[in-house]
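See below for the structure under consideration.
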Amino acid sequence: MSGPRSASPPGCAATRGGPEHRAAWGEAEARANGHPHAAGGATRGCSKKPGGAVTPQLQQQQQQQQHEQQHEQQQHEQQQHVQQQQRLAKRWRGDDDPPLGGDDPLAGGFGFSFRSRSAWQERGGDDCGRGSRRRRRGAAGGGSSRAPPAGGGGGPAAAGGAEVRPRSVELGLDERRGRGRAEPEPEAEAGAPGGDRGARDGDGPAGPGACCRALLQIFRSKKFPSDKLERLYQRYFFRLNQSSLTMLMAVLVLVCLVMLAFHAARPPLRLPHLAVLAAAVGVILVMAVLCNRAAFHQDHMGLACYALIAVVLAVQVVGLLLPQPRSASEGIWWTVFFIYTIYTLLPVRMRAAVLSGVLLSALHLAIALRANAQDRFLLKQLVSNVLIFSCTNIVGVCTHYPAEVSQRQAFQETRECIQARLHSQRENQQQERLLLSVLPRHVAMEMKADINAKQEDMMFHKIYIQKHDNVSILFADIEGFTSLASQCTAQELVMTLNELFARFDKLAAENHCLRIKILGDCYYCVSGLPEARADHAHCCVEMGMDMIEAISLVREVTGVNVNMRVGIHSGRVHCGVLGLRKWQFDVWSNDVTLANHMEAGGKAGRIHITKATLSYLNGDYEVEPGCGGERNAYLKEHSIETFLILRCTQKRKEEKAMIAKMNRQRTNSIGHNPPHWGAERPFYNHLGGNQVSKEMKRMGFEDPKDKNAQESANPEDEVDEFLGRAIDARSIDRLRSEHVRKFLLTFREPDLEKKYSKQVDDRFGAYVACASLVFLFICFVQITIVPHSVFMLSFYLTCFLLLTLVVFVSVIYSCVKLFPGPLQSLSRKIVRSKTNSTLVGVFTITLVFLSAFVNMFMCNSEDLLGCLADEHNISTSRVNACHVAASAANLSLGDEQGFCGTPWPSCNFPEYFTYSVLLSLLACSVFLQISCIGKLVLMLAIELIYVLVVEVPRVTLFDNADLLVTANAIDFNNNNGTSQCPEHATKVALKVVTPIIISVFVLALYLHAQQVESTARLDFLWKLQATEEKEEMEELQAYNRRLLHNILPKDVAAHFLARERRNDELYYQSCECVAVMFASIANFSEFYVELEANNEGVECLRVLNEIIADFDEIISEDRFRQLEKIKTIGSTYMAASGLNDSTYDKVGKTHIKALADFAMKLMDQMKYINEHSFNNFQMKIGLNIGPVVAGVIGARKPQYDIWGNTVNVASRMDSTGVPDRIQVTTDMYQVLAANTYQLECRGVVKVKGKGEMMTYFLNGGPPLS
């Protein structure tokens, strides 16, 4: 094929001299939108209910609803259309223009794009050397008209051109196609990872059974099914568990020391028992040292935990067997302490914690039963003890399960964030490779920066153009390609082109050339881009020689007489992209035009060069006169001296041999042969052998060995490996010191604290329920062991009703469907607000605490010592336990009758008030959403109030109990018949023991609360970092995807990015009925000139960019959603419709009518541009319909193309057309005429390659009804 092709500047001979080559111009984007088209318009009606007849009234209502919905849809589409017009008008309309309204003749029908009159007048022809108003326009517009410096990869500032409108419009991004994401719920809290996982309106359980299962589900935690994942989880929390274990050992040492002190304070001393307690302290201290050594491993954690449980059991047994006044209530406090700390601070699984808690409880009950079997009140004490131990175990479970679930959930969410990040990273790398295979890195990076940058609403679009001097441009055309294509099927044609251009791409990489575009059977590339090279002319000549050699192989294999015609010229180029959609990297300049004509005026199998190129070759090649002017009018007109390469000189042969030898040595040193190049090699899997050239590295290509190894890895293993490295690398101490305050445990950064405070704990209802359960246990304990009173029953009933109401309102959040809206709203306000939930939690804990000791005020508070002293007429200091036994009142622990003549009942077991207060402290620890400082303040308040009550108004209650317990333990049978009081054990007074044990509990619970909150905050911080990294990667991925979808059709990009596709899978499809349009500005070549005043033609390209941008905005309108922009070549705009199932309307042919409407809209738009820019651009448009073949060719730089007779004829309709007219074929005429479009017959037109054809002019759309 011969004739020039327009790949160079707008207005080169391509728009006129080579229309036959436009058949292969293509890069169509298949619409993947959410607007499926139905023939005849979309109708939405009400569906008929099954089983019922449709009455006429119902039919009428349905029809009315359909009409109303259609009317609303039309209004919505009209509103979108007006908004699109307003966006377009921002640049074209001036203050003196009439407003866009119903009376404006230019506002109806097609919705024009208006530009400011002053902007066009001041630019007009000046920017192309026709006046002196350009500088005024630049000053008024606030931007420079200069092109960005060569090699610049900056953002908007680097380009200097004026930015335009929001970035979604600036970069040609179709917003209506990106609305798949759901809008966030208005009441949902934002900004915190983890978010609100609670129930929402409209979701949640549907019945009471499901609601109960949902409540039970929050306390379930299972081992991960994968052993590897479970080990990662253990590693994830190993340091925290190690810290928790050390903390537990410290508090156990404290408890053992307290037990030793209590035993040492009361004679007689038993050294064996003291030795066991001291040995336990020593063992725990040794274990604490070992657990904090660097050699302590994750596998040692379980062994240390079970060893500690064994030590606790030994201490439990020894503590209960110590000589003391026997009592079934002795040892309850440390048993409760041991049980709870095993659940909360010991990092063991639930089964081990439950077994340990049950065993400790059983040991206490068994030893108490054996030692106090003769007590007639033992049953009440044992029942109370069972209730206390049961409550402790339940609270332990309620604390252990949510904590473990939270930890496992935090681990799982962190892993999911990392998994999503790595997945996004892999996809992003694929997108980067695909993107950078189409656009050079500096252009792609600048576009992505502009997407992310906030842009001002300015007059003109940014133009991505850079100027490069001293480059060589090569054009190569396959002579005889038409006969080759005629012998191939659609698949064979795609495979042949793919194989051929894959070889050319490989040769271009080896010869340091950058392939620009493939135009049908024409291939052109540039050397000296993106990085300048001194040997750019040599590279192009060598590339041409290799291409001629490669085509000879095709000739031998196929038997078809095909050959290459190569033309080369050296000079200056402008490179970049134009328009808003379907970008393709291209070059423009008069030198590119000349190179194009050098190929057209060349000879088959020869390299045709200009004198400029010859001057760069330094005599390394033998040449002969080319006489190009004899074969090409352009060369003759411009008196271009040309030459044909004969052969390279001996010097050049030696240099080439040396380079080849070095390449072989480098290949051998790598250790394997380069892979065979074939068409089936996907473009991003092939990097031209074993190495990547410097130019390709600059364009984003990686080493194939590293990439293949990366892609072959299992994604799950990759996630686990990455997480393992991150776990090993993170430092808990460093994170705490950098981000968290030491005592308050608040984040140092206010934003972090704000995000953390917005987290919603959807287990709040379970916390309230657990605290209410503690209240019930306290009630049962008090009812069992404390004398009954009306006040007791009324107070407990009141508290029960209040707590039931609180539990009811809190649990509604997890069962939203069962209750009315106001209750749901109240529950959400409580649960979703940290302040409200904290206040409700404090209220609940207060009720539980009051229920623990308020009955104390109903007990007899008389001083038993004083009564006995008066009875025996002795001083109170001489009263002992034997006086109790000798009292005439027959006092005993089991007697609830008031003594000393008072009517108030006797509460002989006041220590159970203390144990109830301990249970209320445990209820305080259940509320995980309350901060550790808040818990500390609350627990100190509880301790202070209770200790004041014990030590001041009700101290005699505890003194009396001490005396009665001692008396009850005296064995008078061993007195040998004497009247003396036998020797008996003494005990530390309860009024001394009570503050100590409560302080120990407060300390342990505070340490646990600090550990829980510290763990939660560190998990939040780590997960936040993982989430932010994931979001950054997703944001980068979104930028790449938006750019990528603006270059390749979405289905084509998805095809190449799919991991599961085969390497030998080509992309091609046959389309049954496609409408194709070519629209060219016929006289743009007259407008384009390269002068110093217009920045060597850049300002002319800026004008073309604005025109193409207007066309791109028009094709983005919703009514043209069936259309696809294929590409722009110079000043020619190519579009098609019906390329996929979502845009092809087989019955209604609406995709054909849409393309005809679009063509008329372009004509009207061009007229208006001429009116306001004082230019006289003339547009010719050609339309045709028929079958096409769509596919992707090019291994290194994929290019979506459409081929077929339909495309060829559409191109001929443009090239043979008349300025300012739309020419259509007979097939197109039949479809449009059947839809009442206004057409007129032009007559018979001679078309190259087709002979004579009857054609028609499209004058207008259907008449308005």
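Every residue gets a Cβ built from N, Cα and C, even glycine.
Per Swiss-Prot, Mg(2+) 1 binding site is recorded for D477, D521, and the stated evidence type is experimental evidence. Under the three-state DSSP scheme, D477 (mutagenesis position) falls in the strand class. For D477 (mutagenesis position), the Cβ neighbour count at a 10 Å cut-off comes to 28, with all displayed protein chains included.
Look at Swiss-Prot and you will find D477, I478, D521 tagged as Mg(2+) 2 binding site, backed by a curator's inference. Counting Cβ atoms from all protein chains shown, I478 (Mg(2+) 2 binding site) has 23 others lying within 10 Å of its own Cβ.
What Swiss-Prot records for 472-599 is domain 'Guanylate cyclase 1', and it gives sequence analysis as the kind of evidence.
The domain 'Guanylate cyclase 2' annotation in Swiss-Prot covers 1075-1214.
For the mutagenesis of D477 to A or N, Swiss-Prot gives this note: Almost abolishes enzyme activity. Abolishes enzyme activity; when associated with A-521 or N-521. The structure shown keeps the original residue.
Listed in Swiss-Prot is the mutagenesis experiment Q487 to E or A, annotated as follows: Does not affect inhibition by G(i) G alpha protein GNAI1. With a cut-off of 8 Å between CB atoms and residues at least 6 apart in sequence, the same chain places T558, V560 near Q487 (mutagenesis position), listed in sequence order. Q487 (mutagenesis position) falls within neither a helix nor a strand when secondary structure is assigned with DSSP, and so counts as coil.
Recorded in Swiss-Prot as a mutagenesis result, E492 to A carries the remark: Decreased inhibition by G(i) G alpha protein GNAI1. Taking a C-beta cut-off of under 8 angstroms and a sequence separation of 6 or more, E492 (mutagenesis position) has no same-chain neighbours.
M495 (mutagenesis position) carries a helical DSSP state (H, G or I). Quoted from Swiss-Prot, the note on mutagenesis experiment M495 to A is: Decreased inhibition by G(i) G alpha protein GNAI1.
Among the mutagenesis entries in Swiss-Prot is T496 to A, noted as: Decreased inhibition by G(i) G alpha protein GNAI1. Sequence-distant contacts of T496 (mutagenesis position), defined by Cβ-Cβ distance under 8 angstroms and a gap of at least six in the same chain, are L484, C488.
Cβ-based neighbour count (10 Å, all protein chains) for E499 (mutagenesis position) stands at 19. Record note (Swiss-Prot) on the mutagenesis of E499 to A: Increased inhibition by G(i) G alpha protein GNAI1.
Quoted from Swiss-Prot for the published mutagenesis D521 to A or N: Almost abolishes enzyme activity. Abolishes enzyme activity; when associated with A-396 or N-396.
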Tally of DSSP helical, extended and coil residues in the domain 'Guanylate cyclase 2' (1075-1214): 62 helix, 40 strand, 38 coil
Distance [Cα-Cα, Å, rounded] between D521 (mutagenesis position) and I478 (Mg(2+) 2 binding site): 6
Between E499 (mutagenesis position) and I478 (Mg(2+) 2 binding site): CA-CA distance (Å): 14
Number of other Cβ atoms within 10 Å of the Cβ of D521 (mutagenesis position) across all protein chains: 24
Integer Cα-Cα distance in angstrom, E499 (mutagenesis position) to D477 (mutagenesis position): 16
C-alpha spacing of D477 (mutagenesis position) relative to M495 (mutagenesis position), in angstrom: 18
